[in-house]
Structure formats: C-alpha cells, structure tokens
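*Asks:* My structure is below; once you've seen it, I'll send some questions.
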Amino acid sequence: MKPENKLPVLDLISAEMKTVVNTLQPDLPPWPATGTIAEQRQYYTLERRFWNAGAPEMATRAYMVPTKYGQVETRLFCPQPDSPATLFYLHGGGFILGNLDTHDRIMRLLASYSQCTVIGIDYTLSPEARFPQAIEEIVAACCYFHQQAEDYQINMSRIGFAGDSAGAMLALASALWLRDKQIDCGKVAGVLLWYGLYGLRDSVTRRLLGGVWDGLTQQDLQMYEEAYLSNDADRESPYYCLFNNDLTREVPPCFIAGAEFDPLLDDSRLLYQTLAAHQQPCEFKLYPGTLHAFLHYSRMMKTADEALRDGAQFFTAQL
C-alpha cells in the first residue's frame with residue numbers, strides 16, 4: 001500500500017497521545033535506525049527510563065531460573081504478603097527488544113492494582129533465541145515457581161499470564177502450551193493481552209496504519225518475524241499463528257485490549273470474535289485515540305493507567 005494512502009494517524013490521535021509523541025528527552029541520543037540490535041536495545045532501555053519513573057514502591061526479589069537453554073532472570077513484585085494469585089508478565093519489544101527494566105512501571109502498577117504477585121520473565125531475545133525457545137523458557141519458569149512456591153512464599157494455586165505486543169502473543173501462547181501439553185502450574189485464571197499480534201499476515205488495520213512513529217510498518221513486522229522464527233513453516237505453528245490453535249475449548253478468560261490506531265488492532269478484534277463465537281470467556285476493550293505501546297506512558301496518559309486498571313480488575317474478578 002502506498003504510504004500516502006494510509007490514515008494521517010498523527011493528526012487523529014488523542015490530545016494526551018500527542019503530548020507523549022511530542023515529549024522530548026534532551027539527553028537522549030537519536031534512535032540508531034541503522035545501528036546493530038545491541039545498540040537499539042541499549043537505546044530502548046535508556047529511552048524507557050523517563051517513562052518508568054515514579055512507579056509504586058513494593059518488595060521485589062530477583063531469581064535466576066534454570067531452563068534447558070540456561071538460566072533466565074526473573075523479577076518478583078510483591079504488593080502484599082498474602083497474594084491471591086500470581087501473574088507472569090511477558091514484555092513486548094518485537095521479540096528483539098526489551099527487558100525487565102523497560103517494563104518496570106507496567107509490572108509495578110499491575111501488581112499494585114491487582115494486589116497479586118507479578119513475576120516478570122526476562123526470556124531470551126531474538127535472533128539469539130528462535131521460536132519456540134521463549135515460550136519454553138516461560139513455561140519452565142512457571143513450572144519452577146510452582147515447584148518452589150512454598151519456599152518462595154508465593155501463591156501458585158491460581159496463576160495468570162499478561163503481556164503487551166509481542167509479550168501478549170507469548171502470554172496466550174504459553175497458556176495454550178500448558179493446556180495442550182497438560183502441564184500443571186496451577187489453575188490459569190486469566191490472560192491479559194494488550195495490543196498483541198496473534199498470527200494475522202495481513203489485515204485492514206495493517207494496511208491503513210503503521211509508520212515511523214510506532215515501528216510497525218509492514219517491513220518492520222516482517223523483520224521482527226524473521227528474527228523470531230526458525231523457518232517458514234513456523235509461521236503456521238499453533239503457537240505463533242494462534243488462530244491455528246483450538247480456540248473453541250478451555251481457553252482461560254482473556255482480557256483483550258486494543259489501541260485505536262494500532263496496525264495490529266485487527267489481530268485483537270479477530271481473537272475476541274473467535275473466542276466469543278465459541279463461548280470462551282473474554283472481554284474486548286478499545287482505547288480511543290491511542291497508538292501501539294501506549295501502556296508505557298501512564299506517567300502522562302490517564303488512558304494508559306486506565307488500561308492497566310482494567311486488566312487488573314478483569315483478572316481479580318476471575319479469582
């Protein structure tokens with residue numbers, strides 16, 4: 001699609017979203033568009049520091065978790081000693097960027113609003129790790145904490161998965177992996193999915209939306225996919241194209257959040273319509289005027305804070 005035919009997104013977004021887009025960090029170097037992935041990761045971490053400031057203070061603990069691929073770092077956020085459940089958080093970043101620091105505020109707010117223990121899993125990024133390594137690391141971490149729940153004083157009788165963007169795909173894929181392979185890590189009470197991608201290769205929103213402002217042009221999406229997958233056949237795997245999985249039975253309750261001007265919005269709409277058509281418990285909420293990744297900006301955006309509260313409320317309602 002010719003770029004000129006796309007929607008004038010930056011003219012259409014909400015006033016608070018425009019404020020975020022126009023917020024400058026004078027001490028930040030330019031985005032290393034032609035740099036290495038390592039340089040882009042470093043920039044992303046630096047850029048997110050401003051947006052992570054002022055998050056709620058709470059007890060935090062770090063553990064290295066053994067997996068067949070090696071040790072994976074995890075971080076526990078404990079808002080209270082008697083947590084009713086444990087939420088595993090998977091960060092976004094196109095499978096190639098992001099870590100526990102870039103999504104620190106999101107995890108802290110989710111823990112605060114849900115009053116549940118939140119465990120961030122620093123899964124190995126691509127292209128160093130190829131599908132399905134990240135999912136297997138996440139599942140290994142769930143199993144580890146389930147086995148060590150008493151020693152670590154966490155409630156693993158009821159768990160959930162949450163994630164944004166690529167992390168949302170990993171969250172739902174991990175829940176389906178546990179179901180399909182009959183792995184017991186506690187009851188999966190809910191899955192919280194903010195503006196994820198779930199397997200569409202083309203859509204109306206992918207045509208109309210996406211640009212330099214969100215890093216989600218068709219070329220960008222192809223680059224993330226090529227970094228993540230091992231081969232072309234993986235595109236049809238039921239743990240990458242989740243619409244190739246069985247979404248008609250035993251899907252945990254899903255909170256599906258969409259951003260109005262996100263090229264991935266149709267992924268969320270299709271997921272919701274599929275689950276709803278088969279009487280699987282789910283809720284869809286569209287956040288008007290927002291861009292992909294708006295969840296990061298709760299320091300400045302009431303809508304981002306609202307989206308986190310909505311997800312937390314949905315999860316606690318399942319307990």
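Just so you know, glycine gets a Cβ as well, placed from its N, Cα and C.
Just so you know, the substitutions we noted aren't modelled in this structure.
Okay, these came from Swiss-Prot:
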- His103 to Ala: Reduces enzymatic efficiency (MUTAGEN)
- Glu128 to Ala: Reduces enzymatic efficiency (MUTAGEN)
- Gly163 to Ala: Diminishes catalytic efficiency (MUTAGEN)
- Asp164 to Ala: Strongly reduces enzymatic activity (MUTAGEN)
- Ser165 to Ala: Abolishes enzymatic activity (MUTAGEN)
- Ser165: active site (ACT_SITE)
- Gly167 to Ala: Diminishes substrate affinity (MUTAGEN)
- Asp262 to Ala: Strongly reduces enzymatic activity (MUTAGEN)
- Asp262: active site (ACT_SITE)
- Asp266 to Ala: Reduces enzymatic efficiency (MUTAGEN)
- His292 to Ala: Abolishes enzymatic activity (MUTAGEN)
- His292: active site (ACT_SITE)
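Could you place the listed features in the three-dimensional structure?
*Replies:* Neighbours of His103 (mutagenesis position), defined as other CB atoms within 10 A of its CB across all chains, total 27. His103 (mutagenesis position) falls within neither a helix nor a strand when secondary structure is assigned with DSSP, and so counts as coil.
There are 10 other CB atoms within 10 A of the CB of Glu128 (mutagenesis position), with all protein chains counted.
Mapped onto three states, the DSSP output places Gly163 (mutagenesis position) in strand.
Of all the Cβ atoms in the protein chains shown, 28 others lie within 10 Å of the Cβ of Asp164 (mutagenesis position).
Gly167 (mutagenesis position) counts 28 other C-beta atoms within 10 Å of its own C-beta, drawing on all protein chains shown.
Within its own chain, Asp262 (mutagenesis position) has Tyr195, Thr205, Leu209, Asp214, Leu216, Thr290, Leu291, His292 as residues 6 or more apart in sequence whose C-beta sits under 8 angstroms from its own. In this structure, Asp262 (mutagenesis position) belongs to neither helix nor strand by DSSP; it is coil.
According to its DSSP assignment, His292 (mutagenesis position) is coil. Every protein chain shown contributes to the tally, and the Cβ of His292 (mutagenesis position) ends up with 24 other Cβ atoms within 10 Å.
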*Asks:* Test of understanding: give the count of other CB atoms lying within 10 angstroms of the CB of Ser165 (mutagenesis position).
*Replies:* 27
*Asks:* Just jot down the residues in the same chain as Gly163 (mutagenesis position), at least 6 apart in sequence, with C-beta under 8 A of its C-beta; none if empty.
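*Replies:* Looking at Cβ-Cβ distances below 8 Å from Gly163 (mutagenesis position), excluding near sequence neighbours, one finds Tyr89, Leu90, His91, Gly92, Met169, Leu170, Ala171, Leu192, Leu193, Trp194, Gly196.
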*Asks:* Using only C-alpha positions, which one of His103, Glu128, Asp266 is spatially nearest Gly167 (mutagenesis position)? These are the mutagenesis positions in the record.
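*Replies:* Ranked by Cα distance from Gly167 (mutagenesis position), first place goes to His103.
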*Asks:* Around Asp266 (mutagenesis position), how many other C-beta atoms are within 10 angstroms of its C-beta?
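*Replies:* Asp266 (mutagenesis position) is surrounded by 21 other Cβ atoms within 10 Å.
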*Asks:* Please report the DSSP secondary structure of Glu128 (mutagenesis position), reduced to three states.
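*Replies:* SS state of Glu128 (mutagenesis position) = coil.
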*Asks:* How long is the line from the C-alpha of Asp164 (mutagenesis position) to the C-alpha of His103 (mutagenesis position), rounded to the nearest angstrom?
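*Replies:* Each residue's Cα considered, Asp164 (mutagenesis position) and His103 (mutagenesis position) end up 10 Å apart.
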